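Only one structure is covered here, and it is reproduced in the block below.
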Amino acid sequence: MWIGIISLFPEMFRAITDYGVTGRAVKNGLLSIQSWSPRDFTHDRHRTVDDRPYGGGPGMLMMVQPLRDAIHAAKAAAGEGAKVIYLSPQGRKLDQAGVSELATNQKLILVCGRYEGIDERVIQTEIDEEWSIGDYVLSGGELPAMTLIDSVSRFIPGVLGHEASATEDSFAEGLLDCPHYTRPEVLEGMEVPPVLLSGNHAEIRRWRLKQSLGRTWLRRPELLENLALTEEQARLLAEFKTEHAQQQHKHDGMA
């Protein structure tokens, strides 16, 4: 996968290119990242990249000409088929379904805004899609872009050590992940659930699915509203609710 970055601070993306899973993907040639700074397309000695908004108000906007020229340079490098994305609070909220959808693209160009944003006409003429990582304000689009790159790159074949990892992640099936345990078997009196030590793969799968359903019900119940549960999932969720109620009753009795 090829990803182009439009940013005033391209150095920030070393967090993606030099470290962790994405760093290995870049090193192994599975992910290619190039960046363009609008500052490199300015024509004044101050390398100005901001301008006042019409109508007044606080803050500045990114200057149109350097930004457009940077986008055009990225498009030229990408060739045909690159989707241009602007990271914006007004965009579609990124979720696992959206990540999976974006991962089907071989080429992406991510435009990172700064200041109060970018000219609406640039959005209309240069941007294919707007995406947001949440309903809150950040200083720029770099962190959302890195979030998008990290999540999308997990779907690139060969990036993860285990090919099933991406499909078993939290939200991969619309559910939160189940609890995980490693050594020691007993930690300050807290034991690993016996089923995970049993070697019975069918029971382990069943336990993990039940815990995943239960954790989603407890922490993000709205996610279940959009799911059509199978008979097995509905049965396991009912079991979890019963067990949870019993544990709560026992806990209340001891309090």
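Positions of Cβ are set from backbone N, Cα and C atoms, glycine also.
DSSP assigns Gly59 (mutagenesis position) to coil, not to a helix or a strand. Sequence-distant neighbours of Gly59 (mutagenesis position) (same chain, 6+ apart, CB under 8 A from its CB) are Pro53, Tyr115, Glu116. What Swiss-Prot notes for the published mutagenesis of Gly59 to Ala is this: Loss of activity.
Taking all protein chains in view, 25 other C-beta atoms sit within 10 angstroms of the C-beta of Gly113 (S-adenosyl-L-methionine binding site). Sequence annotations record features per position, and here Swiss-Prot assigns S-adenosyl-L-methionine binding site to Tyr86, Gly113, Ile133, Gly134, Asp135, Tyr136, Val137, Leu138.
Secondary structure at Gly91 (mutagenesis position), taken from DSSP and collapsed to helix, strand or coil, is strand. Per Swiss-Prot, mutagenesis Gly91 to Ala is noted as: Loss of activity; no effect on tRNA binding.
Within 10 Å of the Cβ of Arg114 (mutagenesis position) there are 20 other Cβ atoms, across all protein chains. In the three-state DSSP assignment, the secondary structure recorded for Arg114 (mutagenesis position) is coil. Among the sequence features in Swiss-Prot, the mutagenesis site Arg114 to Ala is noted as follows: Loss of activity.
Cβ neighbour count for Tyr115 (mutagenesis position) (all protein chains, 10 Å cutoff from its Cβ): 17. What Swiss-Prot says about the mutagenesis result for Tyr115 to Ala is this: Increases Km for S-adenosyl-L-methionine 24-fold.
One mutagenesis experiment catalogued in Swiss-Prot, Gly117 to Ala, is accompanied by this note: Loss of activity.
According to Swiss-Prot, the mutagenesis experiment Arg121 to Ala carries the annotation: Loss of activity; no effect on tRNA binding. In the three-state DSSP reading, Arg121 (mutagenesis position) counts as helix.
Other Cβ atoms within 10 Å of the Cβ of Asp135 (mutagenesis position) number 7 in total over all chains. In the three-state DSSP scheme, Asp135 (mutagenesis position) is classed as coil. Among the mutagenesis results in Swiss-Prot, Asp135 to Ala has the note: Loss of activity; no effect on tRNA binding. The residue drawn here is the original one.
One mutagenesis experiment catalogued in Swiss-Prot, Tyr136 to Ala, is accompanied by this note: Increases Km for S-adenosyl-L-methionine 68-fold. With a 10 A radius on its CB, Tyr136 (mutagenesis position) counts 7 other CB atoms from all the protein chains.
Per Swiss-Prot, mutagenesis Gly141 to Ala is noted as: Increases Km for S-adenosyl-L-methionine 82-fold. Gly141 (mutagenesis position) falls outside any helix or strand according to DSSP and counts as coil.
What Swiss-Prot records for Asp169 is active site, proton acceptor.
Here the residue is the original one, while Swiss-Prot reports the published mutagenesis Trp207 to Phe or His with the comment Small decrease in activity. A simple way to gauge crowding: the CB of Trp207 (mutagenesis position) has 19 other CB atoms within 10 angstroms, across all the protein chains here.
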Task: Packing count at Tyr86 (S-adenosyl-L-methionine binding site) (other Cβ atoms within 10 Å of its Cβ) - done: 27
Task: Cβ-based isolation winner (fewest other Cβ atoms within 10 Å) among the binding-site residues Ile133, Leu138 - done: Leu138
TODO: Given the recorded positions Gly134, Val137, Trp207, state which is nearest to Gly117 (mutagenesis position) when distance is taken between Cα atoms.
DONE: Val137
Task: Pairwise Cα distance for Asp135 (mutagenesis position)/Arg114 (mutagenesis position) [Å, integer] - done: 17
